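Notes follow the structure.
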Amino acid sequence: MGSVGSQRLEEPSVAGTPDPGVVMSFTFDSHQLEEAAEAAQGQGLRARGVPAFTDTTLDEPVPDDRYHAIYFAMLLAGVGFLLPYNSFITDVDYLHHKYPGTSIVFDMSLTYILVALAAVLLNNVLVERLTLHTRITAGYLLALGPLLFISICDVWLQLFSRDQAYAINLAAVGTVAFGCTVQQSSFYGYTGMLPKRYTQGVMTGESTAGVMISLSRILTKLLLPDERASTLIFFLVSVALELLCFLLHLLVRRSRFVLFYTTRPRDSHRGRPGLGRGYGYRVHHDVVAGDVHFEHPAPALAPNESPKDSPAHEVTGSGGAYMRFDVPRPRVQRSWPTFRALLLHRYVVARVIWADMLSIAVTYFITLCLFPGLESEIRHCILGEWLPILIMAVFNLSDFVGKILAALPVDWRGTHLLACSCLRVVFIPLFILCVYPSGMPALRHPAWPCIFSLLMGISNGYFGSVPMILAAGKVSPKQRELAGNTMTVSYMSGLTLGSAVAYCTYSLTRDAHGSCLHASTANGSILAGL
């Protein structure tokens, strides 16, 4: 009869029958009996004696995302795991005032990326060990703690010396990096199990975080002349937004819509979606003998025990009554997968999505070569510290637009995406011309860096989102969480290399701060600057 529990539908046997058109003996494996029966209904096979089984759990309608609430929640999830880091680097005016003559923004960027790379590698290993929501919750807590600590102890109470505060801020950025990256990597695996538009929603949320933080910094700086007070309010607003994202996640994870999609890949390991409590069975019907055998791949039987003595085996007599039952799934203790199995799972996924992995890595490598490091050091004698704030705001806003454009239904091939991502390398020499030669750059007008930042932001948002969105659809449902985590590893690899290269550009801006004699008088008011 073939091995029990196999996943193929065996051909019916017609040998030795009086009529070749009558099936006398047939065997079905696992839940494929229902699939065959459903197909048979449309062809009128029921009249020829083919048994039909139906399961009401399979007819459950797909829940609706009413009022796009789940999409909005996923957008805020994207806000939640980039908002803390953006909060640290967007108050660039406060950092330059408190730590003059230092590479604080470069140090924060490199610290964040190095810790984030380690975190995403660890999360990729633990994806089969720790539950999804455990990782996300831990990420939120690790992001909220440092934000609140720096707001109260450093910005408000100023409990530390300059050197201590410098080190503590870097440590806070490292803690935020670990928490937010575990959270980010988990969310991409999370949304990979949902329809594609929700991955795009998370990536749009990343850009929304930048836009919200840039607007928050501009408003607090305009409304509160005192730099310390404006920075404190700025950080407290960030804490409130992060807390809102966390609370919304706790609500959405229990919604019918999310549970419908996130439990399907889990159930597919057991057979068909929706049959989560069963463990599969085999049906064998011999018309000549009048027997119907139901077998289940139960644990190995004792040597002296017959298969028909197993509780997973049932026979009906010649009366023709069919029985269906599921044997409860045995409780199996979850154990660590072997190192070879981990590598094999990732290799299988990477073979399918390699072009998307390279595309997203190249996109973020080029971006991190320039943002936030080099962009934060661009100066103008009239606009002063307002210019880097405006440039970063333009980038965040255009990145937001690019990620919205990523929702357009364009059929990209992976190699074409990779080629377009590589073309963005042209932004590196263009931005260098905005700061070099030091004190008298070739493109000294403030409009140039704003235009380049606009174009770089749109292309970063688009080509940083499309590969992530498409990758999850190229693998099977049970591989989507792993594909999301693997794409995040590529994403973080690009960020890490880009941050390392960005340090090479710091020497180009080292003397730019003293090139403007009147820059300090222009920083007090945006009206005076314009």
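Indices start at 1 and increase along the chain as displayed.
Each residue, glycine too, has its Cβ placed from N, Cα and C.
According to Swiss-Prot, the mutagenesis experiment Asp91 to Ala carries the following note: No significant change in dopamine, serotonin and MPP(+) uptake. Secondary structure at Asp91 (mutagenesis position), taken from DSSP and collapsed to helix, strand or coil, is coil.
According to DSSP, Asp107 (mutagenesis position) is assigned to a helical segment. Note: Asp107 (mutagenesis position) has non-local neighbours Leu170, i.e. same-chain residues 6+ apart with C-beta under 8 A of its own C-beta. Annotation of the published mutagenesis Asp107 to Ala in Swiss-Prot: Loss of dopamine, serotonin and MPP(+) uptake; the original residue is retained in the structure shown.
Swiss-Prot lists Glu128 to Ala among its mutagenesis entries, and the accompanying note reads: No significant change in dopamine, serotonin and MPP(+) uptake.
Among the mutagenesis entries in Swiss-Prot is Asp163 to Ala, noted as: Loss of dopamine, serotonin and MPP(+) uptake. Annotation note: Asp163 (mutagenesis position) sits in a helical segment as assigned by DSSP.
Classification of Glu206 (mutagenesis position) by DSSP places it within a helix. Among the mutagenesis results in Swiss-Prot, Glu206 to Asp has the note: No change in dopamine, serotonin and MPP(+) uptake; no uridine uptake activity. The residue drawn here is the original one.
Here Swiss-Prot notes a mutagenesis experiment, Thr220 to Ala, with the remark: Reduced dopamine, serotonin and MPP(+) uptake. In the three-state DSSP reading, Thr220 (mutagenesis position) counts as helix.
For Glu227 to Ala, Swiss-Prot lists a mutagenesis experiment annotated as follows: Functional with slight increased dopamine, serotonin and MPP(+) uptake. Non-local neighbourhood of Glu227 (mutagenesis position): Asp93, Tyr94, His97, Lys221, each in the same chain, at least six residues away, with C-beta under 8 Å from its C-beta. Reduced to three states, the DSSP call for Glu227 (mutagenesis position) is helix.
Counting Cβ atoms from all protein chains shown, Glu242 (mutagenesis position) has 24 others lying within 10 Å of its own Cβ. Annotation of the published mutagenesis Glu242 to Ala in Swiss-Prot: Reduced dopamine, serotonin and MPP(+) uptake; the original residue is retained in the structure shown.
Record note (Swiss-Prot) on the mutagenesis of Glu375 to Gln: No change in adenosine uptake. In the three-state DSSP assignment, the secondary structure recorded for Glu375 (mutagenesis position) is helix. Sequence-distant contacts of Glu375 (mutagenesis position), defined as residues of its own chain at least six apart whose C-beta falls under 8 angstroms from its C-beta, comprise Pro388, Ile391, Met392, Phe395, Phe431, Pro449, Ser453.
Among the mutagenesis positions Asp163, Glu206, Thr220, Glu242, the residue whose Cα lies closest in space to that of Asp91 (mutagenesis position) is Thr220. A gap of 21 Å separates the Cα atoms of Thr220 (mutagenesis position) and Glu206 (mutagenesis position). The two recorded residues, Asp163 (mutagenesis position) and Glu242 (mutagenesis position), have Cα atoms 28 Å apart.
Thr220 (mutagenesis position) is surrounded by 20 other CB atoms, counting those within 10 A of its CB over all protein chains shown. Long-range C-beta contacts of Glu206 (mutagenesis position), restricted to its own chain and to partners at least six residues apart, with a cutoff below 8 Å, comprise Gly78, Val79, Phe81, Leu82, Lys403.
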